[in-house]
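Take a look at the structure set out below.
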Amino acid sequence: MLDAFSRVVVNSDAKAAYVGGSDLQALKKFIAGGNKRLDSVNAIVSNASCIVSDAVSGMICENPGLIAPGGNCYTNRRMAACLRDGEIILRYVSYALLAGDPSVLEDRCLNGLKETYIALGVPTNSSVRAVSIMKAAAVAFITNTASQRKMATADGDCSALASEVASYCDRVAAAIS
(Lines of atoms letter the chains of each structure in order from A and count residues from 1; the text may use other names and numbers.)
(Lines give C-alpha, C1' and ligand atoms only; values in the text may rest on other atoms or scores of the structure.)
Protein backbone atom coordinates (compact mmCIF):
# COMPACT_ATOMS: atom_id res chain seq x y z
CA MET A 1 0.00 0.00 0.00
CA LEU A 2 1.34 3.38 -0.96
CA ASP A 3 -0.16 6.59 0.34
CA ALA A 4 -0.18 9.73 -1.77
CA PHE A 5 3.24 10.84 -0.49
CA SER A 6 4.90 7.46 -0.96
CA ARG A 7 3.56 7.20 -4.51
CA VAL A 8 5.12 10.56 -5.41
CA VAL A 9 8.47 9.57 -3.91
CA VAL A 10 8.50 6.17 -5.64
CA ASN A 11 7.57 7.73 -8.99
CA SER A 12 10.20 10.46 -8.67
CA ASP A 13 12.82 7.95 -7.58
CA ALA A 14 12.03 5.73 -10.57
CA LYS A 15 12.68 8.73 -12.83
CA ALA A 16 15.78 9.68 -10.82
CA ALA A 17 14.27 13.13 -10.39
CA TYR A 18 13.44 15.50 -7.58
CA VAL A 19 9.84 15.78 -6.44
CA GLY A 20 8.41 18.80 -8.17
CA GLY A 21 5.97 20.25 -10.66
CA SER A 22 2.72 18.40 -11.03
CA ASP A 23 3.63 15.96 -8.24
CA LEU A 24 3.93 18.80 -5.73
CA GLN A 25 0.68 20.32 -6.97
CA ALA A 26 -1.07 16.99 -6.50
CA LEU A 27 0.28 16.74 -2.94
CA LYS A 28 -0.81 20.30 -2.17
CA LYS A 29 -4.30 19.43 -3.36
CA PHE A 30 -4.25 16.22 -1.30
CA ILE A 31 -3.22 18.14 1.84
CA ALA A 32 -5.82 20.85 1.25
CA GLY A 33 -8.51 18.18 1.23
CA GLY A 34 -7.03 16.42 4.25
CA ASN A 35 -9.52 17.67 6.80
CA LYS A 36 -12.42 16.63 4.61
CA ARG A 37 -10.82 13.22 4.15
CA LEU A 38 -10.28 12.82 7.91
CA ASP A 39 -13.85 13.94 8.62
CA SER A 40 -15.15 11.48 6.03
CA VAL A 41 -13.22 8.60 7.58
CA ASN A 42 -14.44 9.69 11.02
CA ALA A 43 -18.03 9.74 9.77
CA ILE A 44 -17.68 6.12 8.67
CA VAL A 45 -15.83 4.77 11.70
CA SER A 46 -18.04 6.62 14.19
CA ASN A 47 -21.06 4.93 12.68
CA ALA A 48 -19.51 1.62 11.63
CA SER A 49 -21.57 -0.62 13.92
CA CYS A 50 -24.78 1.06 12.78
CA ILE A 51 -23.78 0.90 9.11
CA VAL A 52 -22.92 -2.80 9.27
CA SER A 53 -25.87 -3.90 11.39
CA ASP A 54 -28.29 -1.97 9.16
CA ALA A 55 -26.74 -3.57 6.08
CA VAL A 56 -27.04 -7.08 7.48
CA SER A 57 -30.60 -6.39 8.68
CA GLY A 58 -31.53 -5.07 5.25
CA MET A 59 -29.98 -8.09 3.57
CA ILE A 60 -31.98 -10.41 5.84
CA CYS A 61 -35.24 -8.48 5.34
CA GLU A 62 -34.84 -8.98 1.59
CA ASN A 63 -33.94 -12.66 2.01
CA PRO A 64 -35.54 -14.07 5.20
CA GLY A 65 -34.30 -17.55 4.30
CA LEU A 66 -30.88 -16.47 5.57
CA ILE A 67 -32.10 -16.73 9.19
CA ALA A 68 -34.21 -19.86 8.68
CA PRO A 69 -32.71 -23.20 9.73
CA GLY A 70 -30.00 -24.00 7.20
CA GLY A 71 -29.61 -20.36 6.19
CA ASN A 72 -26.22 -18.71 6.22
CA CYS A 73 -27.13 -16.38 9.10
CA TYR A 74 -28.91 -19.08 11.11
CA THR A 75 -27.40 -19.54 14.56
CA ASN A 76 -25.72 -16.83 16.55
CA ARG A 77 -22.28 -17.98 15.44
CA ARG A 78 -23.05 -17.50 11.75
CA MET A 79 -24.76 -14.16 12.36
CA ALA A 80 -21.72 -13.00 14.33
CA ALA A 81 -19.46 -14.09 11.46
CA CYS A 82 -21.59 -12.14 8.99
CA LEU A 83 -21.43 -8.99 11.14
CA ARG A 84 -17.68 -9.50 11.62
CA ASP A 85 -17.11 -9.76 7.87
CA GLY A 86 -19.11 -6.59 7.31
CA GLU A 87 -17.03 -4.77 9.92
CA ILE A 88 -13.79 -5.98 8.32
CA ILE A 89 -14.87 -4.91 4.84
CA LEU A 90 -15.98 -1.48 6.05
CA ARG A 91 -12.76 -1.07 8.02
CA TYR A 92 -10.66 -1.69 4.90
CA VAL A 93 -12.86 0.68 2.90
CA SER A 94 -12.10 3.33 5.53
CA TYR A 95 -8.37 2.55 5.32
CA ALA A 96 -8.49 3.01 1.55
CA LEU A 97 -10.34 6.30 1.95
CA LEU A 98 -7.81 7.52 4.50
CA ALA A 99 -4.89 6.62 2.24
CA GLY A 100 -6.60 7.78 -0.93
CA ASP A 101 -5.52 4.48 -2.46
CA PRO A 102 -7.49 1.24 -2.92
CA SER A 103 -4.45 -1.06 -2.78
CA VAL A 104 -4.83 -1.79 0.95
CA LEU A 105 -8.42 -2.86 0.28
CA GLU A 106 -7.42 -4.97 -2.71
CA ASP A 107 -4.37 -6.60 -1.12
CA ARG A 108 -5.57 -7.26 2.41
CA CYS A 109 -9.30 -7.71 2.07
CA LEU A 110 -10.50 -8.55 -1.42
CA ASN A 111 -7.74 -10.87 -2.59
CA GLY A 112 -9.33 -14.33 -2.36
CA LEU A 113 -12.55 -13.16 -0.69
CA LYS A 114 -14.87 -14.54 -3.38
CA GLU A 115 -13.14 -17.92 -3.32
CA THR A 116 -13.42 -18.03 0.47
CA TYR A 117 -17.12 -17.16 0.37
CA ILE A 118 -17.77 -19.79 -2.30
CA ALA A 119 -15.88 -22.43 -0.28
CA LEU A 120 -17.94 -21.56 2.81
CA GLY A 121 -21.21 -21.53 0.87
CA VAL A 122 -21.88 -17.85 1.53
CA PRO A 123 -24.48 -16.54 -0.93
CA THR A 124 -22.59 -13.88 -2.86
CA ASN A 125 -25.72 -12.09 -4.06
CA SER A 126 -26.73 -11.41 -0.44
CA SER A 127 -23.21 -10.28 0.41
CA VAL A 128 -23.22 -7.89 -2.55
CA ARG A 129 -26.57 -6.51 -1.38
CA ALA A 130 -25.19 -5.90 2.13
CA VAL A 131 -22.20 -4.05 0.63
CA SER A 132 -24.60 -1.97 -1.44
CA ILE A 133 -26.49 -0.96 1.69
CA MET A 134 -23.20 -0.12 3.45
CA LYS A 135 -22.20 1.98 0.45
CA ALA A 136 -25.42 4.02 0.60
CA ALA A 137 -25.03 4.57 4.35
CA ALA A 138 -21.35 5.54 4.12
CA VAL A 139 -22.10 8.04 1.36
CA ALA A 140 -24.96 9.49 3.42
CA PHE A 141 -22.70 9.95 6.45
CA ILE A 142 -19.89 11.50 4.39
CA THR A 143 -22.24 13.97 2.71
CA ASN A 144 -23.96 14.55 6.07
CA THR A 145 -27.33 13.57 4.63
CA ALA A 146 -28.00 10.65 6.98
CA SER A 147 -31.52 11.19 8.26
CA GLN A 148 -30.97 10.28 11.89
CA ARG A 149 -27.55 11.68 12.68
CA LYS A 150 -25.86 14.88 11.62
CA MET A 151 -22.17 15.42 12.35
CA ALA A 152 -19.88 18.41 12.42
CA THR A 153 -17.80 18.14 9.26
CA ALA A 154 -15.32 20.23 7.35
CA ASP A 155 -16.76 23.02 5.25
CA GLY A 156 -17.08 22.46 1.55
CA ASP A 157 -18.21 19.87 -0.90
CA CYS A 158 -17.45 16.27 0.04
CA SER A 159 -19.01 14.75 -3.07
CA ALA A 160 -15.61 13.67 -4.44
CA LEU A 161 -14.89 11.75 -1.24
CA ALA A 162 -18.38 10.26 -1.31
CA SER A 163 -17.71 9.11 -4.87
CA GLU A 164 -14.36 7.71 -3.79
CA VAL A 165 -15.86 5.63 -0.98
CA ALA A 166 -18.64 4.51 -3.34
CA SER A 167 -16.01 3.32 -5.80
CA TYR A 168 -14.30 1.32 -3.04
CA CYS A 169 -17.61 -0.32 -2.16
CA ASP A 170 -18.16 -1.05 -5.86
CA ARG A 171 -14.75 -2.77 -5.89
CA VAL A 172 -15.86 -4.94 -2.98
CA ALA A 173 -19.12 -5.85 -4.72
CA ALA A 174 -17.29 -6.66 -7.95
CA ALA A 175 -14.75 -8.81 -6.10
CA ILE A 176 -17.50 -10.83 -4.42
CA SER A 177 -19.79 -11.32 -7.41
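Numbering starts at 1 and runs along the chain as displayed.
Any Cβ shown, glycine's included, is placed from N, Cα and C.
Taken from Swiss-Prot as is:
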VARIANT   GLY33 to Asp  In strain: NBD and Qingdao
BINDING   CYS50, CYS61  phycourobilin binding site
BINDING   CYS82  (2R,3E)-phycoerythrobilin 1 binding site
BINDING   CYS158  (2R,3E)-phycoerythrobilin 2 binding site
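Features recorded in Swiss-Prot, as mapped to the structure shown.
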residue: GLY33; record: variant position; Cβ contacts under 8 Å, 6 or more apart: ALA160, LEU161
residue: CYS50; record: phycourobilin binding site; Cβ contacts under 8 Å, 6 or more apart: ALA137
residue: CYS61; record: phycourobilin binding site; Cβ contacts under 8 Å, 6 or more apart: none
residue: CYS82; record: (2R,3E)-phycoerythrobilin 1 binding site; Cβ contacts under 8 Å, 6 or more apart: VAL56, ASN72, CYS73, ALA130
residue: CYS158; record: (2R,3E)-phycoerythrobilin 2 binding site; Cβ contacts under 8 Å, 6 or more apart: LYS36, ASP39, SER40, ILE142, THR143, ASN144
Based on DSSP, name the secondary structure state of CYS158 ((2R,3E)-phycoerythrobilin 2 binding site): helix, strand or coil. coil
